[in-house]
Amino acid sequence: MAAMAAKLQLSAKSDQSSVRLPRVINLSRDPTTRVSFPRNGSVCSLHTNFSSPHLAKPCAGGGGGGSTGNNGGGSGSGGGGGGFGGSGGEASEESSPWGPIGLFIQGWRSRVAADPQFPFKVLMEEIVGLSACVLGDMASRPNFGLNELDFVFSTLVVGSILNFVLMYMLAPTAATLGSSQTLPGIFRNCPSSHMFEQGSFTVMNRFGTLVYKGMVFASVGLAAGLVGTAISNGLIMLRKKMDPSFETPNKPPPTVLNSLTWATHMGVSANARYQTLNGIEFLLAKVLPPLVFKTSVIVLRCANNVAGGMSFVLLARMTGSQSVEEKTEISEKEKDD
């Protein structure tokens, strides 16, 4: 009996040893192990290098649990915002620890993702375009603007802000690229960026974008006009305090009237020019080599800003917000007396 019991124990041990156990991968000893998931409708391809055995989140910011987790808030793909900080969408913007600065950085990255040429366009707009704008402004003033340098400096400051705001607002984002449901109210079916945006939009939809952007730009121009007028008048007062014998060659622009002039200029002239410019650049980017395209951007931005600077001076003369003749006539009468 003892011999039979010993044989049964030996056979049981041999049966257990014959069972194949699953292979256990020790991630701490094999740091180069790669885990990949195939691309499908809800999960993007993921390649993870386990460089640390204490990896807390192997799929940071993933789209599980019903969250979209996409690039800048658009639906369809991407995990963790595609490098835009956070999991994308409005939730990440609202929870940004940097406040307005964080929101601006996220918006900038989203625009770069939608248009890789966006930083170059902004750079050309601020350097070449703004220089051309100042030249156009000075060329439209008497004595090439040398007697109105306070106005020219005000145009320089306000123009640099407005140029950036215009490009930032018109540029498509990764979240709204191809979306027509981002504008409010009756403009909800209109293109979200500019009237020549790619998509199946009607003529009225595109015209609606022109109207909506015009109202937005007019509001921005009104605020910038207030700032610019305050800067210009402040410089005049400062120079008078430093040099009591100084006489202003021109009548200081009225704050409200000059602000309304800026609003009209932005809502009508600047809006129409920038809408058209974005459409032209969109077409040129498809047919021209990168170097030729960048050269064309420089030329277009330069010509656009020269026209913008000249049109603003003409409009300011028409509205009387920056009048030279009235001040000259007053000075002549004072000399006669």
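Glycine is treated like the rest: Cβ placed from N, Cα and C.
Residues as originally present; substitutions not included.
Take the CB of G129 (mutagenesis position) and look out to 10 A: across all protein chains shown you find 28 other CB atoms. Swiss-Prot gives this note for the published mutagenesis G129 to E: In rer3-1; pale interveinal phenotype.
With a 10 A radius on its CB, G228 (mutagenesis position) counts 26 other CB atoms from all the protein chains. For the mutagenesis of G228 to S, Swiss-Prot gives this note: In rer3-2; pale interveinal phenotype. The structure shown keeps the original residue.
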Whole-number Å value for how far G129 (mutagenesis position) lies from G228 (mutagenesis position) (Cα to Cα): 19
Per DSSP, three-state class assigned to G228 (mutagenesis position): helix
